[in-house]
Amino acid sequence: MGFTAQQDALVGSSYEAFKQNLPSNSVLFYTLILEKAPAAKDMFSFLKASGPTHSPQLQAHAEKVFGLTRDAAAQLLAKGEVTLADAGLGAVHVQKAVADPHFAVVKEALLKTVQAAVGDKWSEDLSTAWGVAYDGLAAAIKKAMS
């Protein structure tokens with residue numbers, strides 16, 4: 001069974017909820033990442049000097065990660081696979097020494113952040129939709145890394 005229109009709609013509507021409180025959701029996202037993988041702090045230039053704070057760079061990067069996952073959902077619905085529009089993403093992830101476990105940490109933080117953003121609208125279906133979309137994005141990035 002492929003990615004469904006309902007899953008795409010769930011990701012789209014919850015992405016809009018995420019963006020409504022971008023500053024706080026961005027801080028939450030990176031706080032969750034650093035709780036699981038403190039060493040990841042050095043992978044993000046905007047986190048090196050301090051922890052997650054309300055900074056334009058942090059917000060822009062969080063919006064990019066969530067936006068790429070949103071785009072992955074649309075691609076999965078349209079063509080059943082994810083291709084990267086930015087060919088440089090693989091190289092950046094190689095340069096930062098991103099490994100498989102890092103993708104799992106980001107996925108967990110992403111899901112918890114979406115859950116916080118949507119509140120009582122959180123459901124297993126919503127979790128699955130975001131999880132599948134993120135897995136598609138992660139697979140495309142890993143492919144570009146090799």
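Cβ atoms here come from the backbone N, Cα and C positions, even for glycine.
None of the substitutions listed is reflected here, since the structure keeps the original residues.
There are 14 other Cβ atoms within 10 Å of the Cβ belonging to K96 (heme b binding site). According to Swiss-Prot, the heme b binding site annotation covers S45, K64, H93, K96.
According to Swiss-Prot, the O2 binding site annotation covers H61, on the basis of similarity to another entry. According to its DSSP assignment, H61 (O2 binding site) is helical. Close to H61 (O2 binding site) in the fold, though at least 6 residues off in sequence, lie S26, F44, F46, each with a CB less than 8 Å from its CB.
Secondary structure by DSSP for the domain 'Globin' (2-146): 116 helix, 0 strand, 29 coil. Annotated domain 'Globin' per Swiss-Prot: 2-146, in sequence order, evidence recorded as sequence analysis.
The Cβ of S45 (mutagenesis position) has 10 neighbouring Cβ atoms from other residues within 10 Å, across all protein chains displayed. Looking at Swiss-Prot, the entry for mutagenesis of S45 to D says: Phosphomimetic mutant leading to a reduced oxygen consumption and to the delivery of oxygen O(2) to symbiosomes.
Within the same chain, the residues at least 6 positions away from S55 (mutagenesis position) whose Cβ sits under 8 Å from its Cβ are F46, listed in sequence order. In Swiss-Prot, the entry for mutagenesis S55 to D states: Phosphomimetic mutant but unchanged oxygen consumption. The structure shown retains the original residue.
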Taking residues S45, K64, H93, K96, which bind heme b in the record, the widest Cα spacing (Å, whole number):
17
Distance between K64 (heme b binding site) and S45 (mutagenesis position) at the Cα atoms, whole Å?
15
Shell list (heme b; ref centroid = CB of S45, K64, H93, K96; cutoff 8 A):
M43, F44, H61, V92, V98
Quick one: among the binding-site residues K64, H93, which has the most Cβ atoms sitting within 10 Å of its own Cβ?
H93
